[in-house]
Amino acid sequence: MRTRAGAFFGKQRSTSPSGSSTSASRQWLRSSPGRTQRPAAHRVLAVCVRNPARPAADHPLVSTTQAAAQRQARQWDSRSKPPQLQPQLRHTHVSRQAQRRQQQQVQQQAEAGALVVPTVITSFPEHLRPEVLANGVLLVDKPPHWEVPEVVAAVQRATGADKVASVAPLDARASGLMLLCFGSATRLAPRVERAAKRYTGTLVLGGSSLSGDVRGGSFRAAQLPAEHLTDEDLREAAQGLVTAAAGAPVHGAVATGHQGGGGLALRVLPRTWRLRQLPSSTEYYEERVEPSMRTLDMELLDFRVWRESALSHNDGAAGAEYDQHDQHKQELGRGLVWTRSPPHPRPVVLRFSALLVGRSHVRSLIAMYGRRLRTAACLDDLRRTEIGSFNVEEAWPLEALVPVLQRHAH
């Protein structure tokens with residue numbers, strides 16, 4: 001047995017392309033198919049320190065950490081030419097079994113990362129099968145005063161799915177389109193975040209609030225004058241925001257790489273107050289957050305504003321301030337004309353439509369619009385109508401969806 005093994009290796013050594021050198025033959029035997037126990041050479045990225053003043057050096061110094069490379073650079077310091085840090089592929093030795101394990105892990109990660117187009121759930125009970133719930137998307141029309149976790153929990157209980165997530169969150173007081181992803185479709189979150197989203201709603205011009213919303217306790221309906229603004233002023237201010245986001249050299253614009261817009265994004269500061277909803281209630285309160293100087297990039301593709309005909313008394317918190325004046329008018333006048341004027345003029349209510357890319361900062365956009373008009377502005381009502389190519393008209397109303405899911409899912 002030893003003779004055959006010796007003859008075999010001797011024959012391989014004699015016919016090796018490396019010649020009769022012992023070190024070359026040994027290196028050739030390490031890479032032979034029959035010697036799997038020997039380590040194999042592979043290439044890794046390391047930090048290489050080169051000294052241009054010493055070109056006669058045999059090999060550059062190599063380090064795997066930045067700190068060690070800097071220490072070696074100080075040792076190689078030269079007055080004429082400073083050392084340079086550059087990445088370089090170097091050889092290392094790992095076993096073939098470890099190489100196979102690494103290849104299998106890379107292949108498994110590639111297979112898991114390959115996103116299969118999910119099924120849009122449109123009919124019941126056909127789209128409630130396990131294979132659909134493992135990779136599906138459900139369009140939901142969220143009513144106001146519903147938290148996103150409440151919507152996700154209600155749908156998950158009704159369908160019995162293992163994994164449900166909302167890839168496009170929405171404020172509790174806002175209504176409109178939500179995307180609920182089942183199973184592996186939750187990998188769509190980065191793509192949905194980069195998609196364009198359209199919002200519609202109303203804003204109160206002249207009113208101010210710490211949170212930028214009329215539901216906050218600090219809201220004042222007519223803090224600054226806004227009745228003198230004409231329709232032309234409103235259109236020019238809205239078009240000015242779109243022009244600034246489209247590439248005009250204005251203060252506060254930074255470059256971004258989105259393909260859908262003009263290539264620039266408005267940079268805004270986050271608010272130090274946010275609006276929170278009381279548990280199991282439709283009331284809200286303002287909560288102070290830690291101030292931050294981190295700016296938020298907001299890409300604006302379209303922004304249109306038009307005047308509302310009149311402000312109803314039951315529409316939001318802006319009209320609630322005038323209910324007491326109307327009641328006092330009926331008690332005193334008994335049908336006669338009340339000569340007293342309210343303590344503040346009525347705020348200007350406008351309708352708007354905005355198309356944003358990335359994470360939505362509608363309150364910051366409304367506040368920025370008010371500053372361009374030399375007044376204040378607060379968000380009154382908000383509804384999301386589009387996410388990419390999805391429209392709210394194709395979504396299921398939540399009040400009608402949950403009973404249907406409970407009836408067909410189990």
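Residue numbering: from 1, along the chain as shown.
Cβ atoms here come from the backbone N, Cα and C positions, even for glycine.
Here the original residues stay in place, and none of the substitutions has been built in.
A strand conformation is recorded for Asp141 (mutagenesis position) in the three-state DSSP classification. For the mutagenesis result Asp141 to Glu or Ser, the note given in Swiss-Prot is No loss of function.
For the mutagenesis of Lys142 to Ile or Arg, Swiss-Prot gives this note: No loss of function. The structure shown keeps the original residue. Taking Cβ-Cβ distances under 8 Å and a sequence separation of 6 or more, the neighbours of Lys142 (mutagenesis position) in its chain are Val148, Val151, Leu170, Ala174, Ser175, Gly176, Leu177, Met178, Leu398.
What Swiss-Prot says about the mutagenesis result for Asp171 to Gly or Ser is this: No loss of function. Asp171 (mutagenesis position) carries neither a helix nor a strand DSSP state and counts as coil.
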Seminar exercise, completed: Rounded to a whole number of Å, the separation of the Cα atoms of Asp141 (mutagenesis position) and Asp171 (mutagenesis position) comes to 13
For this session: Please work out the number of neighbouring Cβ atoms within 10 Å of the Cβ of Asp171 (mutagenesis position), leaving out its own Cβ.
Result: 21
